[in-house]
Amino acid sequence: MENKIIYFLCTGNSCRSQMAEGWAKQYLGDEWKVYSAGIEAHGLNPNAVKAMKEVGIDISNQTSDIIDSDILNNADLVVTLCGDAADKCPMTPPHVKREHWGFDDPARAQGTEEEKWAFFQRVRDEIGNRLKEFAETGK
């Protein structure tokens with residue numbers, strides 16, 4: 001049986017979609033091929049790498065990519081993680097299921113370094129919890 005494809009999209013493919021890709025690889029096992037991309041490619045955010053490392057998931061070798069139409073059109077599930085991606089995501093064929101799981105953008109966090117770091121940790125955990133729920137329930 002061929003693996004299902006899940007494709008996470010956000011604006012810059014630097015934080016949220018990268019963390020979602022890392023969590024999905026952890027939780028979805030061999031059943032899914034996991035990809036992430038952005039409307040633009042902003043590069044991997046060092047704090048996203050650090051936040052995931054803190055929970056034992058290494059995303060440092062993931063790349064920041066723009067949306068690949070081949071992956072998009074062959075995906076079983078496309079998940080947008082921010083309103084910008086939901087609005088600007090290219091049209092998908094009818095057989096591709098699309099869902100929106102909105103999360104705050106940790107790259108836009110304000111305040112002290114500690115406050116910004118806490119923001120990254122919170123969003124990381126929210127994405128992780130959502131992926132765990134999806135892995136357990138399929139929803």
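FYI, residue positions are counted from 1 along the chain as it appears here.
Every residue, even glycine, has its Cβ placed from backbone N, Cα and C.
Sequence-distant contacts of Cys10 (active site, nucleophile), defined by Cβ-Cβ distance under 8 angstroms and a gap of at least six in the same chain, are Arg16, Ser17, Ser36, Gly38, Ile39, Thr80, Leu81, Cys82, Asp84, Ala85, Asp105. DSSP assigns Cys10 (active site, nucleophile) to a strand. Feature annotation from Swiss-Prot assigns active site, nucleophile to Cys10 (among others).
Other Cβ atoms within 10 Å of the Cβ of Lys33 (mutagenesis position) number 18 in total over all chains. Quoted from Swiss-Prot, the note on the mutagenesis of Lys33 to Asn is: Binds potassium in the micromolar range.
Residues or ranges marked as active site, nucleophile by Swiss-Prot on the basis of sequence analysis: Cys82 (among others). Cβ neighbours within 10 Å of Cys82 (active site, nucleophile), excluding its own Cβ and spanning all shown chains: 23.
Annotation for Cys89 (active site, nucleophile): same-chain Cβ neighbours under 8 Å, separated by at least 6 residues, are Leu9, Ile39, Ile67, Val78, Thr80, Arg98. The annotation active site, nucleophile is assigned in Swiss-Prot to Cys89 (among others) on the grounds of sequence analysis.
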